[in-house]
Amino acid sequence: MTFDDLKIQTVKDQPDEKSNGKKAKGLQFLYSPWWCLAAATLGVLCLGLVVTIMVLGMQLSQVSDLLTQEQANLTHQKKKLEGQISARQQAEEASQESENELKEMIETLARKLNEKSKEQMELHHQNLNLQETLKRVANCSAPCPQDWIWHGENCYLFSSGSFNWEKSQEKCLSLDAKLLKINSTADLDFIQQAISYSSFPFWMGLSRRNPSYPWLWEDGSPLMPHLFRVRGAVSQTYPSGTCAYIQRGAVYAENCILAAFSICQKKANLRAQ
């Protein structure tokens, strides 16, 4: 082994001072204040980033909930709107049906009105014809005046008010008539039937001054005994005289001053027949 070989080996065995110097400088850099500050800043930034991500996640969750709620509200509003639209459609359909029914009703009423108008026109024509007939009939005289009852040769009027015998006589005279006079059994039967509906007394044209005098009619003719018998106070004497009235088919005598209904009688106008 030569000297040069030992030198070379010695050189190889010596440590690399430059490399060790670099390592020492690197460790010294790691423990420098600037590196610690940078690491702390980076940690704070990472922590802030994590917090930001968490906050954003929470906000995203809230936004998602709001979107879900809003979607639910929109769905509810949609259903509500659909229900309103459906109700409106049903209302329109019902309105259309009502309108159709109303049209049919109007058409029916119009048809009935037309029919009624035709009937009214026919009735109007019939009324005109009836008026013409009444005019022709009016030119002919009736046997008895209005409200009088015709029987045989006479007309009879039954009064609606009660008066004494003398006042009743005046009433009949004002009507160009006299109080009732019965000339036959047929007349008696007719009067009895005519007043059978009533229980009131009716004055007749039969009277006498006192019991010693005969019963006389207004025209002075005497009562025929076979027609009827006068009942009641036939033997009584009254200052105003005794008069006869008919009630329930029988004839009675009474004070002429008392009030009763009356029956007027006059001749019928048979020339119109």
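Quick reminder: no glycine exception, Cβ is built from N, Cα and C everywhere.
Here the original residues are kept at every noted site.
Record note (Swiss-Prot), mutagenesis Cys144 to Ser: Abolishes sorting into the cell surface and binding to acetylated LDL (AcLDL) while increasing N-glycosylation; when associated with S-155; S-172; S-243; S-256 and S-264. The unchanged residue is displayed. The Cβ of Cys144 (mutagenesis position) lies under 8 Å from the Cβ of Trp150, Cys155, Ala268, Asn269, each on the same chain and at least six residues away in sequence. Cys144 (mutagenesis position) carries neither a helix nor a strand DSSP state and counts as coil.
The domain 'C-type lectin' annotation in Swiss-Prot covers 151-265.
Under mutagenesis, Swiss-Prot gives Cys172 to Ser with this note: Abolishes sorting into the cell surface and binding to acetylated LDL (AcLDL) while increasing N-glycosylation; when associated with S-144; S-155; S-243; S-256 and S-264. Listed in sequence order, the residues of the same chain lying 6 or more apart from Cys172 (mutagenesis position) and placing their CB within less than 8 Å of its CB are Leu157, Lys178, Leu179, Ser262, Cys264, Gln265.
Neighbours of Arg208 (mutagenesis position), defined as other CB atoms within 10 A of its CB across all chains, total 20. Looking at Swiss-Prot, you'll find the mutagenesis Arg208 to Asn noted as follows: Does not affect subcellular location but displays a strongly reduced affinity for acetylated LDL (AcLDL).
Listed in Swiss-Prot is the mutagenesis experiment Ser240 to Ala, annotated as follows: Impairs binding to acetylated LDL (AcLDL); when associated with 235-AL-236. Applying an 8 A CB threshold to same-chain residues 6+ apart, the list for Ser240 (mutagenesis position) reads Asn164, Trp165, Glu166, Asn255, Cys256, Ile257.
DSSP assigns Cys243 (mutagenesis position) to a strand segment in the three-state reduction. Applying an 8 A CB threshold to same-chain residues 6+ apart, the list for Cys243 (mutagenesis position) reads Trp165, Trp203, Met204, Leu206, Ser207, Ala253, Glu254, Asn255, Cys256. Quoted from Swiss-Prot, the note attached to the mutagenesis of Cys243 to Ser states: Abolishes sorting into the cell surface and binding to acetylated LDL (AcLDL) while increasing N-glycosylation; when associated with S-144; S-155; S-172; S-256 and S-264.
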